[in-house]
Amino acid sequence: MEKSDRRSEESHLWIPLQCLDQTLRAILKCLGLFHQDSPTTSSPGTSKQPKEEKEDVTMEKEEVVVTSRATKVKAKQRGKEKVSSGRPGQHN
């Protein structure tokens, strides 16, 4: 009876870790960083190896050139202010 209680307690403690594991796997898959290594396919001639080599080759060939598409805007120049007629308190 004690063993069954221990097993239920131990399995209950693993639930948060399983949830965390599943969440991390989903996030890594979305980012493209998750590579699952299954123990049954340990043969050296797997189809994953050539794909990885092709990805490496394309990563080396890709270059990013940053250019600016913005046009330079010239500031508007103000003309000279008109000289007042000499009458105080009046505006043009």
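Note: Cβ is positioned from N, Cα and C throughout, glycine not excepted.
Over in Swiss-Prot, the protein carries these features:
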- R78 to A: No effect (MUTAGEN)
- G79 to A: No effect (MUTAGEN)
- K80 to A: No effect (MUTAGEN)
- S84 to A: Loss of binding to PEPR1 and of subsequent signaling (MUTAGEN)
- G86 to A or P: Loss of binding to PEPR1 and of subsequent signaling (MUTAGEN)
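A gap of 17 Å separates the Cα atoms of G86 (mutagenesis position) and K80 (mutagenesis position). Every protein chain shown contributes to the tally, and the Cβ of G79 (mutagenesis position) ends up with 5 other Cβ atoms within 10 Å. Secondary structure at G86 (mutagenesis position), as computed by DSSP, is coil. For K80 (mutagenesis position), the number of other Cβ atoms no farther than 10 Å from its own Cβ, over all displayed protein chains, is 5. Counting every protein chain shown, 6 other Cβ atoms lie within 10 Å of the Cβ of G86 (mutagenesis position).
Note on R78 (mutagenesis position): other Cβ atoms within 10 Å of its Cβ, all shown chains, come to 6. In this structure, R78 (mutagenesis position) belongs to neither helix nor strand by DSSP; it is coil.
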